[in-house]
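Peer 1: Below is a structure I'd like to ask you about.
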Amino acid sequence: MDKTTLSVNACNLEYVREKAIVGVQAAKTSTLIFFVIILAISALLLWFQTSDNPVFNELTRYMRIKNTVNDWKSLTDSKTKLESDRGRLLAAGKDDIFEFKCVDFGAYFIAMRLDKKTYLPQAIRRGTGDAWMVKKAAKVDPSAQQFCQYLIKHKSNNVITCGNEMLNELGYSGYFMSPHWCSDFSNME
């Protein structure tokens, strides 16, 4: 044991360096363990990358999909702005276009309107998904029309708007899909 005697105000103090040595040894050991762990993780990652592991192939595919979806965001922003301007032109002098109506798309009815704030097509939503599409049994189907009217009366508080809102909530905007009621509405009027 390495001791040093210090005299302070006529008091002799013995300072033991042994505890300081143990602390230094612990720091050296923990540093060595840390670098060994980092080296092991690096070697494992190198092995994964050079062994053509399917996990990294999936991650690469996921990154490509994520970048593609980010590219869609700018396209959807542009299309949403164009459709909003188009909606403003359609709404000029037509206050009834802001009220829900059953629009006939041939094979189905959708209860829809233009949104008063964004001037984008808006439809009554089915749960947390897309719009209610009331399929018709025949070319003229009064029961489908009646159910569409029921939706307007009782379900009009749950709506989905084409464009950015739909892209954020459902993963698609509705404009670049065919057939879809958002793109079909743009072609109808």
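A Cβ is built for glycine as well, from the same backbone N, Cα and C atoms used for every other residue.
In this structure the noted substitutions are not present, so the sites keep their original residues.
Because the structure is a prediction, the values reported are computed rather than measured.
This is the feature table in Swiss-Prot:
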- Leu170 to Glu: Complete loss of interaction with OPG155 (MUTAGEN)
- Gly171 to Glu: Complete loss of interaction with OPG155 (MUTAGEN)
- Gly174 to Glu: Complete loss of interaction with OPG155 (MUTAGEN)
Peer 1: Near Leu170 (mutagenesis position), which residues of its own chain have a C-beta under 8 A away, given they sit six or more steps off in sequence?
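Peer 2: Non-local contacts for Leu170 (mutagenesis position): Gly129, Asp130, Ile160.
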Peer 1: Which of these mutagenesis positions has the least crowded Cβ, counting other Cβ atoms within 10 Å: Gly171, Gly174?
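Peer 2: Checked Gly171, Gly174; of these mutagenesis positions, fewest Cβ neighbours within 10 Å: Gly171.
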Peer 1: Taking DSSP three-state, what's Gly171 (mutagenesis position) in: helix, strand or coil?
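Peer 2: For Gly171 (mutagenesis position) - judged by DSSP and reduced to three states - the answer is coil.
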